[in-house]
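Residues or ranges marked as AMP 2 binding site by Swiss-Prot on the basis of experimental evidence: R70, K170, S242, K243, F244, D245, R269, L277, H298, R299. Summarising the annotation, Swiss-Prot assigns AMP 1 binding site to M85, L86, T87, I88, T89, D90, V130, H151, R152. Under its mutagenesis entries, Swiss-Prot includes D90 to A with the note: Reduced AMP-activation of phosphorylation of PRKAA1 or PRKAA2. Reduced ADP activation of phosphorylation of PRKAA1 or PRKAA2. Positions annotated as domain 'CBS 2' by Swiss-Prot: 125-187. Residues or ranges marked as AMP 3 binding site in Swiss-Prot (evidence: experimental evidence): H151, T200, A205, S226, A227, H298, S314, L315, S316, D317. Looking at Swiss-Prot, you'll find the mutagenesis D245 to A noted as follows: Reduced AMP-activation of phosphorylation of PRKAA1 or PRKAA2. Reduced ADP activation of phosphorylation of PRKAA1 or PRKAA2. Per Swiss-Prot, mutagenesis D317 to A is noted as: Reduced AMP-activation of phosphorylation of PRKAA1 or PRKAA2. Does not affect ADP activation of phosphorylation of PRKAA1 or PRKAA2.
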Amino acid sequence: METVISSDSSPAVENEHPQETPESNNSVYTSFMKSHRCYDLIPTSSKLVVFDTSLQVKKAFFALVTNGVRAAPLWDSKKQSFVGMLTITDFINILHRYYKSALVQIYELEEHKIETWREVYLQDSFKPLVCISPNASLFDAVSSLIRNKIHRLPVIDPESGNTLYILTHKRILKFLKLFITEFPKPEFMSKSLEELQIGTYANIAMVRTTTPVYVALGIFVQHRVSALPVVDEKGRVVDIYSKFDVINLAAEKTYNNLDVSVTKALQHRSHYFEGVLKCYLHETLETIINRLVEAEVHRLVVVDENDVVKGIVSLSDILQALVLTGGEKKP
């Protein structure tokens, strides 16, 4: 079941930003987010893939690959409502839970329906779908993404019950960047990562070039991270293995052999891979944001002058600093 959603017209974006004094510049992005609705961010036409929970898991993951999307809302025909999201994280959890060896077919992936997987995986921990109204502010959207530790937030029309769009950190930051030059620049934009202490610098989850994919999947599950820097024997970053790379196992139908190294698994994208996107502690927040938006990536690896991994800065970290804490270290 696939749906293509088109809105009638391009949303009008307000140009009237509140007048800010130099002392209050640190809250300009917060004010911007509070004065714009989720609807303002929805494009004129966008494709949305929706899965019925009675669909086989395997077919659903192949459909994600075919449509070039990372997640899809789940529709329960019995309840006549959206009940959750199917994401690459589900694919990782299924592979990690049921993989035995390259010689044994993963029955659960081949035969389970989405609803069966959800019953097994969620058991008694069923949570209502986290979603947002198109009339809610972007500030509320950012708050919900960060508070619930999710990467995708469906925008659902409360009247029709239809899913209109899926908000992500990436799309929100890109929208903010379109108007960023219209604001007085907050003081914190010129400060360094080290000064602002934005990002994660302790217990960074990493893998070696020789780490088997199955072990990497276990790290994703245990640490709940979206990417793993791949390092050499000296701790220098040479690649990055992200959750998105895992879906390629479905694309190439190679998910029955998870004993191969992450380096081998990443060869599929070697012809267009431009290298790991990095940053340094002395670089300013403004520089970091520009790099993230221009490269359209979800995180940067913080390194020292020898390319040794020091931390990770994610879009979630950036939005939290810009919108929720006004450049201050997160509470």
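Placement of Cβ uses the backbone N, Cα and C atoms for every residue, glycine included.
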Which of H151, R269 (the binding-site residues) has the most other Cβ atoms within 10 Å?
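Sorting the candidates by Cβ neighbours within 10 Å, the top entry is H151.
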Taking only C-alpha atoms and a 10 A limit, tell me which of A205, S242, D245, R269, H298, D317 are near T87 (AMP 1 binding site). These are the recorded positions.
none
Going by DSSP, give the three-state secondary structure for A227 (AMP 3 binding site).
strand
Consider each pair of residues in H151, T200, A205, S226, A227, H298, S314, L315, S316, D317, all listed by the record as binding AMP 3, and report the largest Cα separation in Å as a whole number.
19
Using Cα-Cα distances with a 10 Å cut-off, which of the binding-site residues T89, R152, H298 are near S316 (AMP 3 binding site)?
H298
What is the interatomic distance between the Cα atoms of H298 (AMP 2 binding site) and S314 (AMP 3 binding site), given in whole Å?
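Their Cα atoms are separated by 6 Å.
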Please work out the mean pLDDT for the residues of the domain 'CBS 2' (125-187).
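Across the domain 'CBS 2' (125-187), the average pLDDT comes out at 92.
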Among M85, T89, V130, R152, S314, these being the binding-site residues, pick the one whose CA is nearest to that of F244 (AMP 2 binding site).
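Minimum Cα distance from F244 (AMP 2 binding site) across M85, T89, V130, R152, S314 lands on T89.
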Which of the three DSSP-derived classes (helix, strand, coil) applies to R152 (AMP 1 binding site)?
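Assignment for R152 (AMP 1 binding site) reads coil.
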For D245 (mutagenesis position) and M85 (AMP 1 binding site), determine the Cα separation and express it in whole Å.
19
Do me a favour and check the Cα-Cα span between S242 (AMP 2 binding site) and D317 (mutagenesis position); whole Å is fine.
17
